[in-house]
Each structure stands twice: as C-alpha cells, then as structure tokens.
Amino acid sequence: MKEDNNTSEESGRINRRNVLKTVGAAGLFAAGSTGMAAAADSLSQAEEPKLLTGTEKRTLARELAKTPAFRELAQRARADGAQIRSDADSIVAGYARGEDFAREVVQYDLENLTDAAEASIVIGRNPETGEIEVANLDYYYETDDGVLDEVHRFEPTNASETDGVQSAATSDGATVIAVDTDAIREAQNSEIDVDESSPSNAAPTPADIDITGCSACKYAAGQVCTIGCSAAGGFICGLLGITIPVAGLSCLGFVEIVCTVADEYSGCGDAVAKEACNRAGLC
C-alpha cells in the first residue's frame with residue numbers, strides 16, 4: 001500500500017474526480033434499471049438517479065448525519081485520527097427511485113488520513129420507510145503507481161455486508177474489498193480506441209439485459225458516468241443499488257475503470273461505456 005502525503009499523491013485522484021464533477025450529470029444514457037441482482041431475471045430498478053444541490057443537499061446531509069449509523073461510523077473515523085471535512089464541496093448527495101426501489105444517499109469526505117488515498121462515510125436511506133440501507137466507512141488504498149488497490153470498509157454493528165466480493169477481514173475489524181488491481185491498471189494503461197460507427201443513444205430495456213454480458217456492462221457503465229466521478233465508488237454503488245460483480249469486478253473496481261475512461265474522454269456517452277466494457281473484457 002502507498003503512503004499518503006495528503007498533498008501531491010492525493011491530488012491526482014481528487015483532481016480527476018473534480019474535473020468530472022459536472023460532466024457526469026450530463027451523461028447521455030437514458031435512465032432505467034441499474035441495480036444488479038443475483039439473477040439475470042431480477043433487476044433492481046433505480047430510475048433517473050440525480051445529484052442534489054443547494055438546500056436539498058444540505059438538508060439531507062444534516063438528516064442522515066443524525067442517524068445512529070452515521071454517528072457510529074464517524075466515531076470510528078475519529079478513532080483512526082481522521083476528521084469529517086466541513087466544506088460544502090466535501091459532501092455529495094443523490095436520490096434514485098424505481099420499481100420497488102427508492103434511495104437517498106449522502107457521502108461525507110474525510111481528511112487527515114494516515115495511509116489511505118481517500119476516505120468517506122456513505123449513508124443511504126429508503127425515503128419511504130426511513131430504513132438505513134447503506135452505511136459504510138470506506139478507506140481507499142492505492143499502489144505505489146497510483147492504482148486503486150483495495151478498499152477497507154467498516155460498517156455499523158450488526159450491519160450486513162454490501163459489497164463483499166473477494167473480501168477478507170483485517171485485525172481492526174475492517175472488511176477488505178478486492179477490486180482487481182491488475183484489471184484497473186490494464187484499463188488505465190490502455191489506449192482509447194474510438195469506434196464512431198453506428199452510435200446508439202438508446203438504453204436497453206430490462207428484458208434485453210444479459211446480466212453477465214456486454215449490454216449489462218454498458219448499461220451499468222452509463223449509469224455510473226451519469227452520476228459522475230466526483231463521488232466515491234461507495235456512493236455510486238450505494239445510490240445505484242449495485243451489490244454484485246459487474247464484468248467480474250466488484251462494483252468499486254468497475255466504477256474505477258469507468259471513471260478512468262470518462263476522464264480520458266472528458267465526458268460521458270455511449271463511447272465511454274463501450275470503451276470501459278472493452279477494457280473490462282465484456283465487449
């Protein structure tokens with residue numbers, strides 16, 4: 001794992017996400033089913049996910065910060081020496097609704113980290129029932145060459161694991177989420193190969209989606225880019241309800257590949273989704 005100096009080494013990752021903060025919301029993919037369930041015929045639908053701003057964002061952030069789940073995770077972060085950032089840009093909030101799916105999620109960024117590249121607390125609530133459905137404290141670690149290596153996740157007491165793909169426990173109680181570093185590095189080192197023939201802006205319907213195939217990958221990639229890479233992977237996966245592997249990767253690893261390609265294209269669209277899924281080996 002890479003030692004973080006909180007200046008130059010961290011800035012590359014943060015700057016990349018800031019560049020994509022606004023273009024992500026202008027993604028060209030139509031909204032539709034985005035949550036991936038375990039079976040091909042069972043898709044959780046998160047329609048028209050959107051980021052909140054202004055009063056809506058502040059109100060939701062204050063509400064979720066009062067929950068026991070947030071307080072427990074914040075206490076854990078403070079025990080690690082980290083602090084919750086207080087500036088407005090350090091909070092990301094979003095909302096998604098669909099058939100049998102409704103979720104509002106807030107990401108609270110942390111600072112004063114020891115060896116992680118970045119960290120955040122993510123809290124997600126069902127606005128209809130008030131139930132907390134997502135509650136994570138995630139520390140993102142990178143390799144010496146700046147590639148996402150693994151994520152150490154803490155959850156509230158008695159919480160169920162939400163993205164435990166190839167996971168293991170650490171001595172401090174964190175769940176280590178493997179993100180397939182080699183696949184991410186290969187994606188970051190690949191050259192853009194734009195195929196401009198027969199572009200299509202139409203999103204597949206749930207009946208068209210093969211959960212393990214190219215269509216599912218491109219659809220998920222489009223929704224990730226629509227949310228935007230200013231947010232951490234834990235926020236994006238929580239908002240969209242993606243809880244199983246996409247393209248054989250954990251959701252966190254998949255998000256990293258999509259954001260790498262979106263950064264190279266400086267935006268979103270069919271070409272980004274196609275290129276990301278090509279690099280993931282599904283298209």
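Note that Cβ sites are derived from N, Cα and C of the backbone, with glycine treated the same way.
Nope, none of those substitutions made it into this model, it's the original residues.
Quoting Swiss-Prot on the mutagenesis of Ala61 to Asp: No effect on immunity function of Immunity protein HalI and interaction with Halocin-C8. The Cβ of Ala61 (mutagenesis position) lies under 8 Å from the Cβ of Ile91, Ala93, Val106, Tyr108, each of which sits 6+ residues away along the same chain. When secondary structure is read from DSSP and collapsed to three states, Ala61 (mutagenesis position) falls in the helix class.
Over all protein chains present, the Cβ of Arg62 (mutagenesis position) has 11 other Cβ atoms lying within 10 Å. What Swiss-Prot says about the mutagenesis result for Arg62 to Ala is this: Slightly decreased immunity function of Immunity protein HalI and interaction with Halocin-C8.
Here Swiss-Prot describes Glu63 to Ala as a published mutagenesis experiment; the accompanying note says: Slightly decreased immunity function of Immunity protein HalI and interaction with Halocin-C8. Other Cβ atoms within 10 Å of the Cβ of Glu63 (mutagenesis position) number 14 in total over all chains.
Its Cβ taken as reference, Leu64 (mutagenesis position) is surrounded by 23 other Cβ atoms within 10 Å in the chains shown. Among the sequence features in Swiss-Prot, the mutagenesis site Leu64 to Ala is noted as follows: Impaired immunity function of Immunity protein HalI and interaction with Halocin-C8.
Same-chain residues at least 6 positions away in sequence with a Cβ under 8 Å from that of Ala65 (mutagenesis position) are, in sequence order, Ala74, Val106, Tyr108, Ile123. Here Swiss-Prot notes a mutagenesis experiment, Ala65 to Pro, with the remark: No effect on immunity function of Immunity protein HalI and interaction with Halocin-C8.
Record note (Swiss-Prot) on the mutagenesis of Leu73 to Ala: Impaired immunity function of Immunity protein HalI and interaction with Halocin-C8. Long-range Cβ proximity for Leu73 (mutagenesis position), meaning a same-chain Cβ under 8 A and a gap of 6 or more residues, is found for Ile121, Ile123, Ala135, Asn136, Leu137, Phe154, Glu155, Pro156. Leu73 (mutagenesis position) falls within a helical segment according to DSSP.
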